[in-house]
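Listed features, source Swiss-Prot:
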type	residues	note
BINDING	Asn211, Gln230, Tyr253, Tyr255	Ca(2+) 1 binding site
MUTAGEN	Ser213 to Ala	Phosphorylates regardless of collagen presence, collagen addition does not alter significantly the levels of constitutive phosphorylation
BINDING	Gln230, Asp233, Val235, Ser360, Glu361	Ca(2+) 2 binding site
MUTAGEN	Asn260 to Gln	Phosphorylates in response to collagen, but at lower levels compared to wild-type. No activation in the absence of collagen
MUTAGEN	Thr379 to Ala	Phosphorylates in response to collagen, but at lower levels compared to wild-type. Phosphorylates in response to collagen, but at lower levels compared to wild-type; when associated with A-393
MUTAGEN	Thr393 to Ala	Phosphorylates in response to collagen, but at lower levels compared to wild-type. Phosphorylates in response to collagen, but at lower levels compared to wild-type; when associated with A-379
DOMAIN	610-905	domain 'Protein kinase'
BINDING	Leu616, Gly617, Glu618, Gly619, Gln620, Phe621, Gly622, Glu623, Val624, Lys655	ATP binding site
MUTAGEN	Lys655 to Ala	Loss of kinase activity. Complete loss of the collagen-independent constitutive activation; when associated with Q-211
MUTAGEN	Tyr740 to Phe	Abolishes interaction with PTPN11
Amino acid sequence: MGPEALSSLLLLLLVASGDADMKGHFDPAKCRYALGMQDRTIPDSDISASSSWSDSTAARHSRLESSDGDGAWCPAGSVFPKEEEYLQVDLQRLHLVALVGTQGRHAGGLGKEFSRSYRLRYSRDGRRWMGWKDRWGQEVISGNEDPEGVVLKDLGPPMVARLVRFYPRADRVMSVCLRVELYGCLWRDGLLSYTAPVGQTMYLSEAVYLNDSTYDGHTVGGLQYGGLGQLADGVVGLDDFRKSQELRVWPGYDYVGWSNHSFSSGYVEMEFEFDRLRAFQAMQVHCNNMHTLGARLPGGVECRFRRGPAMAWEGEPMRHNLGGNLGDPRARAVSVPLGGRVARFLQCRFLFAGPWLLFSEISFISDVVNNSSPALGGTFPPAPWWPPGPPPTNFSSLELEPRGQQPVAKAEGSPTAILIGCLVAIILLLLLIIALMLWRLHWRRLLSKAERRVLEEELTVHLSVPGDTILINNRPGPREPPPYQEPRPRGNPPHSAPCVPNGSALLLSNPAYRLLLATYARPPRGPGPPTPAWAKPTNTQAYSGDYMEPEKPGAPLLPPPPQNSVPHYAEADIVTLQGVTGGNTYAVPALPPGAVGDGPPRVDFPRSRLRFKEKLGEGQFGEVHLCEVDSPQDLVSLDFPLNVRKGHPLLVAVKILRPDATKNARNDFLKEVKIMSRLKDPNIIRLLGVCVQDDPLCMITDYMENGDLNQFLSAHQLEDKAAEGAPGDGQAAQGPTISYPMLLHVAAQIASGMRYLATLNFVHRDLATRNCLVGENFTIKIADFGMSRNLYAGDYYRVQGRAVLPIRWMAWECILMGKFTTASDVWAFGVTLWEVLMLCRAQPFGQLTDEQVIENAGEFFRDQGRQVYLSRPPACPQGLYELMLRCWSRESEQRPPFSQLHRFLAEDALNTV
């Protein structure tokens, strides 16, 4: 029997057994061999770095368990705060890297440098670099705790790479050194990337997210291209697609799926790019067939082939109709014979045979054509061509090269280790709860005996971060001391303020101010006095990007100070969760029962009319989706005018609460529904309806066709360039233009919407151009989900990695005192107006670091004339800039109300030109 006959027989056997297992599928658990740093298989010439402290700490000394030179690679520059120093390893060929090991500089006891955490970046072609992230989107990897020990970290998901860079991190200016090893195996299947439509969400009793969450390519217009993801990670899905082999992931994680209703063509088209010409024998696709929930095997597959990116598809496509036991609900691998066709690009169409197609892995059985020139060799190929059509897929069989070694054992994640870790965590949590209860009881006993003394002068400081919160309340004449108030030190008279030298010292002694600066290693400017005994940490209002409604009269938290003319706003309920569908911390206002229930009754929206377009943002317990509603005029429930032309869909934003949300999160979500139902203004997004009869809970609000104002303005040029240096000077008029009067019209609409919120005593707390939507004819509506979008993560300051605050838009009293009022919204409006006149070309205080912005808030508190203001935009007349400066007045009473701002922008602003 000749070789060709043997090959044909093998292919027939493979196709016949295709429904059982993935025969060509690799097991990532066995792909854990050391790749050559420690045993010097990787030569010194393939190890490089951004810099090194000296030749004795050069990159070649970064081998794990090696003591060459001074014992490790040490960068010349600081890794704090920019994190730009890196160590690079060139593997020369594509590898699947499943594990990394790190070590510090021990040098026989003379060294003490190591890196407590690091990031990874990798490349397959030397030009495009991707940052590695775990399955939950975290980039930072915990490193070493001492200079000698080796720490192994599993990479879940693994990465397919030729070049890998280690970026050490530090939380302060310090020396770091690193030794490393990579573990994995050669990536022999040759798949460089696959292109596919973005996976969708299936709504059953719970939401099943069938997206390719680890895809490392590009996503544009509902298409993923130029990367690899879950279809090539080696994880084969279970029979029940709602379950997963991975721990702590969402339902549907193992599968990427598409709904038949979203594809009028009746098929899903994918494209695969390989490193060189190959003769393809078969393709294996692991599919789900849980037909009781709508998942079906493909009805057939059609594949086309070509040898280069600019060439035409060759010959007739290979067609294969799938048979077998379609009634068996078990997941299976489907083998598609490819007849030995030679190509570097494949385009395959998978025909729908039911409501859903669900794939977990795609792999190919192929042989390299000997006369082909590799696309990845010692030198890098020309820039890859990314096809405009549907996605290529990556599924590979790996040939393991053990080099006489045994695979490295798993560093973490075994069931026994996880169980022990959980038990230890539970025990520690119980001990912590008991300790807190005893501590609280102890202080309550002390406070019950404390003198009820008060100050004549009020000082209130709130830092709006759950768990990192300061509350200092000193009110004249309270009937009883505030909760958890420490006894006043002896020697202070009961009705005299503590001896404070000046405002600067008072600020430096302010625990809230010190806490905001705690993440920086800069010493204080002066020795402030000891922290007063009455400065006691406690929890207060949590910050969110949503609206805050003041407490109704009748149950004030504390008596308002007599000298304060600004209406007193109640503290919000403490909600220790990172937002429901958006902001990292979310506060639901403390309202009497039924206080928000006086709006119109909520309207049940037909869930079936929503057609998903893209995900706008997400929070800990929910997401914000952009959807379309076809023929909205047919929905009688939408009883207010909708400016949608007949035959055109209506764009809506859908806030979705995940089924696994806590009870508190569900209550907060329903309370937000009630609050949103009260908002009826042409410049505020409106609640169109809700889906609360079953999970997932949804609220539907209107959305604007031109997206958010920040992106909209940044794509425009200023039409009138008479003002010297106006945004757009020196640039070719390539994009659309906008006039100065139209900018004023935009700002006037924002002021109008905020004027309406002020009449309800609502406080937005995150007013910015990213939270304004643009519709037809420059119609503006104020929204509230900008904080949930990763696009604007750089606009928010993280306090100890948890809460996020838009400090560049916040009034000084918000940053230092957590005091959010309509007057603080006026401050944010001034910054928003500055953004509008700058055409969103620059971030406010872009020349200042976050620390310096906080210090500038302190200068407003001290009021010694050293505070910094935003500069006048080039296109802004002096009269309008003076209005901005009034918005940034130190005293909140001196800031203009929104009614005055609206009147000026709508009627008088053009006269200031």
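Including glycine, each Cβ sits where the backbone N, Cα and C put it.
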* Identify, in sequence order, the residues in the chain of Asn260 (mutagenesis position) that are 6 or more apart from it along the sequence and have a CB within less than 8 Å of its CB; answer 'none' if there are none. => Gly266, Phe352, Gly354, Pro355, Trp356, Leu357
* Asked: How long is the line from the C-alpha of Leu616 (ATP binding site) to the C-alpha of Tyr253 (Ca(2+) 1 binding site), rounded to the nearest angstrom?
  -> 20
* Ser360 (Ca(2+) 2 binding site): nearby binding-site residues from Gln230, Tyr253, Gly622, Val624, Cα cut-off 10 Å -> Gln230, Tyr253
* Any idea what the Cα distance is from Val235 (Ca(2+) 2 binding site) over to Tyr255 (Ca(2+) 1 binding site), rounded to a whole Å? -> 9
* In Å, rounded, how far does the Cα of Gln620 (ATP binding site) sit from the Cα of Lys655 (mutagenesis position)? -> 13
* Structure fact -> Closest by Cα to Val624 (ATP binding site), out of the recorded positions Tyr253, Tyr255, Lys655, is Lys655
* Asked: So which recorded positions are near Glu618 (ATP binding site), with CA atoms within 10 Å, out of Asn211, Gln230, Tyr253, Lys655, Tyr740?
  -> Lys655
* Asked: For the binding-site residues listed here, Asp233, Glu361, Glu618, which shows the highest count of neighbouring CB atoms within 10 A?
  -> Glu361
* To do: Identify all same-chain residues not among Asn211, Gln230, Tyr253, Tyr255 whose C-beta atom falls within 8 angstroms of the centroid of the Ca(2+) 1 site's C-beta atoms; report them in sequence order.
  => Gly199, Tyr209, Leu210, Asp212, Ser213, Gly252, Asp254, Val256, Gly257, Ser360
* To do: Sort Gln230 (Ca(2+) 1 binding site) into helix, strand or coil using the DSSP assignment.
  => helix
* **Separation of alpha carbons, Ser213 (mutagenesis position) and Tyr740 (mutagenesis position) (Å)** => 43
* Cα proximity to Tyr255 (Ca(2+) 1 binding site), best match among recorded positions Asp233, Glu361, Lys655 -> Glu361
* To do: Would you mind sorting out which of Ser213, Gln230, Asp233, Gly622 (the recorded positions) have a C-alpha within 10 A of the one on Lys655 (mutagenesis position)?
  => Gly622
